[in-house]
Amino acid sequence: MQRVAVMVLAVLLALFSAPPAWAIDPPVIDAGAVPPDETGPDQPTEQRKICATPTVMPNSNFADRPWANDYLRIQEAQKFATGAGVTVAVIDTGVNGSPRVPAEPGGDFVDAAGNGMSDCDAHGTMTAAIIGGRPSPTDGFVGMAPDVRLLSLRQTSVAFQPKGARQDPNDPNTTQTAGSIRSLARSVVHAANLGAQVINISEAACYKVTRRIDETSLGAAINYAVNVKGAVIVVAAGNTGQDCSQNPPPDPSVPSDPRGWREVQTIVSPAWYDPLVLTVGSIGQNGQPSNFSMSGPWVGAAAPGENLTSLGYDGQPVNATPGEDGPVPLNGTSFSAAYVSGLAALVKQRFPDLTPAQIINRITATARHPGGGVDNYVGAGVIDPVAALTWEIPDGPEKAPFRVKEVPPPVYIPPPDRGPITAVVIAGATLAFALGIGALARRALRRKQ
């Protein structure tokens, strides 16, 4: 009876101490799976929706500086760097260029005939403006790094859809809109090969941990851009809604997993490729994490993402998008990431010898840390551009630690030598024959006995 009780107790302990069925580990990179450097969509697309146009909230006053600029002390930071000489690639919905957002064509992965300089969603244009929008005497807006060189790569668009029926609406590789994990991987490689020193990806694909997606090419592309070409990659943490269900917080009773990898229920990509990428969450004007900002053990920093101001197609200030019931304020981790990409460009200009990992280290080490030093909503904290550009801190490791798929060395196979091989075959046949004769003899002896 005592043995049975011990066995029951052991089973109960195993049940309560075992990680959840969906527990995951950080992704593993297959460095040899880099996709080809090719533009164009995965399959032919067509436009099925009219283009969106950003708008303005009632009673807006653009003469004053946006709250995010003051919160981040952007004007003070620009005394130390403005992004001059740094190239930032914006992988997004494209950019409609203007004198205040003078982007250059970087490639189109939505329309085979495009070059990246057409934006039917406004998202890419507004993202690019927050990164590197130029100032104007008529309003108070200026981007984080107004002297950067902007490259526009159109990789997604809700206005375009692949021709024909979709195979799997739950797979980010077969989404209802133009753009996929595969085309994102190709766009990362293309941006890196164009010489981008900072790559902004204000996109997020969410899926449940119980339904794994093949991201081999994306992981390889990110590793290639960072560790081979030397680009800093900044990505959005993602917004809750649709496929993006909020992740639970870490379990304090499991100190061996302080960031809560075992609690993750929703994977966000490319956000979960931290620390190769810097994943950015959103805060509001009160400095608190935004309700819509996806959390996860991969979040590295945070920046303003609510009630923002940017520039529209014509280079004029906008702060809303059209909604069913009127204008909707400009919110989202997409724009939080844009602020951090701009800061990465400033750091790159001021400290040109730093590696991507060291630039990320400088941004996170000088951030306004939350209680406890780090959490899954704001990571190391809200960025502090002035501190990132002025504090004296250790550079940190040249490369970020990351799990890479180990490929065994090729096995040496000597050239064929017919003589020895023939001898071995003959000897083997002779041995087999001898063994066979011996077996027959033993059977005969047993029968006689």
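Cβ atoms are placed via backbone N, Cα and C, with glycine included.
Quick caveat, the model's predicted, so the values are computed rather than measured.
Take the CB of Asp92 (active site, charge relay system) and look out to 10 A: across all protein chains shown you find 29 other CB atoms. The annotation active site, charge relay system is assigned in Swiss-Prot to Asp92 (among others).
Under the heading active site, charge relay system, Swiss-Prot lists His123 (among others). A helical conformation is recorded for His123 (active site, charge relay system) in the three-state DSSP classification. Remark: His123 (active site, charge relay system) has Asp92, Thr93, Ser202, Ser334 as non-local neighbours, by Cβ distance under 8 Å and separation of at least 6 in sequence.
Annotated active site, charge relay system per Swiss-Prot: Ser334 (among others), in sequence order. Taking all protein chains in view, 28 other C-beta atoms sit within 10 angstroms of the C-beta of Ser334 (mutagenesis position).
Summarising the annotation, Swiss-Prot assigns domain 'Peptidase S8' to 66-389 and lists sequence analysis as the type of evidence.
Record note (Swiss-Prot), mutagenesis Ser334 to Ala: Lack of protease activity. Increases EsxA secretion. The unchanged residue is displayed. In this structure, Ser334 (mutagenesis position) is part of a helix by DSSP.
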